[in-house]
Amino acid sequence: MTIIRKKHPLIKIINHAFIDLPAPSNISSWWNFGSLLGLCLIIQILTGLFLAMHYTSDTSTAFSSVTHICRDVNYGWLIRYMHANGASMFFICLFLHVGRGMYYGSYNMIETWNMGIILLFAVMATAFMGYVLPWGQMSFWGATVITNLLSAIPYIGTTLVEWIWGGFSVDKATLTRFFAFHFILPFIITALVFVHLLFLHETGSNNPTGLNSDADKIPFHPYYTIKDFLGVLILLTGLMILVLFFPDVLGDPDNYTPANPLNTPAHIKPEWYFLFAYAILRSIPNKLGGVLTLILSILILALLPLLHTSKQRGLTFRPITQTMYWILVADLLILTWIGGQPVEYPFIIIGQMASIAYFAIIVIFMPMAGMIENNILDLD
């Protein structure tokens, strides 16, 4: 068995990635989220495949086909809710994974980090298009509002929006192409995941101390396979509790009303995992400015290696920057809350203040804190 594992051209790739991979001996549970994201991707592809067997991407039958899946298909309700809530679990793991990378300075592995940002954009695009497919009120109006943002692009904006819509409004052509892209993107994401892993295994994993761990490595299997398995059990337990007891708690009631272009919902808002970015978008009075700020709210992650001023890699031994980091986390929670609120006083001003704080903490306060800590520790 050992000979096959180490000599077979295909199996040895798996061996080097998941079995004999040298891993730091001190990585904590915060390093479990990579494998959990892999699990989420597998769950989404499998449940999505079975949903696609029964779904019809036509405006007249899309809503009915989702109802048919839930009512008439064997365990269709389970597959549908696992897919919908699996997306939420996916984003919870994504945010924690990115947060871990920010805390422990993993962004210094630039290729891995940049590939991660591309993956984040791809997953967000996939989730957005998936939300349109049930063709409920929030699906239709969410698609209309978000795609319409592209009209803010000077000169080509309007033409671009109509090209994406396949007409003069969100209609049959839009739904069909969104279904096509929603189906193909997870497979592209899978390919990008392998590139992400390829870059990671070039440098090796980071660890909580931020120090070089070459002198103290252990094999990935059995130590981290069993550790990952515990994470898998916790994730699946959480997902099944959500699916079986509270399947609609993260959804929007408006999406149980079929799409109607003549009736606008009182509050148009995306799924909860986009609310922080939506709040940043809404806090800018100018349309183009809002769109640019929205993109920058994610793209700013690519600047983190340039904004790193500390002589230490992670925040483990840096209390001032730690404080800044947790204020940033609180700020993101405030933005998520604001994104779900109506556009009126006092939510507008709170959203604007939280948006300014978000960029200020990342661009100004965290780099400053790093320099202050260097001086305190006399590391200059």
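Residue numbers in this text run from 1 along the chain shown.
Quick reminder: no glycine exception, Cβ is built from N, Cα and C everywhere.
Just the original residues are modelled here, none of the noted substitutions.
Taken from Swiss-Prot, the feature heme b b562 binding site covers HIS83, HIS182, and the record attributes it to similarity to another entry. The Cβ of HIS83 (heme b b562 binding site) has 21 neighbouring Cβ atoms from other residues within 10 Å, across all protein chains displayed. In the three-state DSSP classification, HIS83 (heme b b562 binding site) falls within a helix.
The feature heme b b566 binding site is assigned by Swiss-Prot to HIS97, HIS196. The number of other Cβ atoms within 10 Å of the Cβ belonging to HIS196 (heme b b566 binding site), over all protein chains shown, comes to 21. For the recorded site, HIS196 (heme b b566 binding site), the DSSP three-state label reads helix.
Taking the Cβ of HIS201 (ubiquinone binding site) as centre and 10 Å as the limit, one finds 14 other Cβ atoms among all the protein chains shown. Under the heading ubiquinone binding site, Swiss-Prot lists HIS201, citing similarity to another entry as support.
Around THR237 (variant position), there are no C-beta neighbours below 8 angstroms that are at least 6 residues distant in the chain. Taken residue by residue with DSSP, THR237 (variant position) is part of a helix. For the naturally occurring variant THR237 to Met, Swiss-Prot gives the following note: In strain: Isolate AF 7052.
Among the natural variants in Swiss-Prot is THR293 to Ala, noted as: In strain: Isolate AF 3130. In three-state terms derived from DSSP, THR293 (variant position) belongs to a helical segment.
For the naturally occurring variant ILE327 to Val, Swiss-Prot gives the following note: In strain: Isolate AF 3130. According to DSSP, ILE327 (variant position) sits within a helical segment.
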Check your understanding: Between THR293 (variant position) and HIS83 (heme b b562 binding site), what C-alpha distance do you get in Å?
Key -> 30
Check your understanding: Taking Cα atoms as reference points, which of the binding-site residues HIS83, HIS97, HIS182, HIS201 is nearest to ILE327 (variant position)?
Key -> HIS97
Point to revise | Of the binding-site residues listed as HIS83, HIS97, HIS182, the one whose CA lies nearest the CA of HIS201 (ubiquinone binding site) | key: HIS97
Study note, to complete from the structure: Around the Cβ of THR293 (variant position), other Cβ atoms found within 10 Å total 20
Check your understanding: In sequence order, what residues of the same chain, 6+ apart, have a Cβ less than 8 Å from the Cβ of HIS182 (heme b b562 binding site)?
Key -> GLY48, THR126, MET129, GLY130, LEU133
Study note, to complete from the structure: Rounded Cα distance in angstrom between HIS97 (heme b b566 binding site) and HIS83 (heme b b562 binding site) is 20
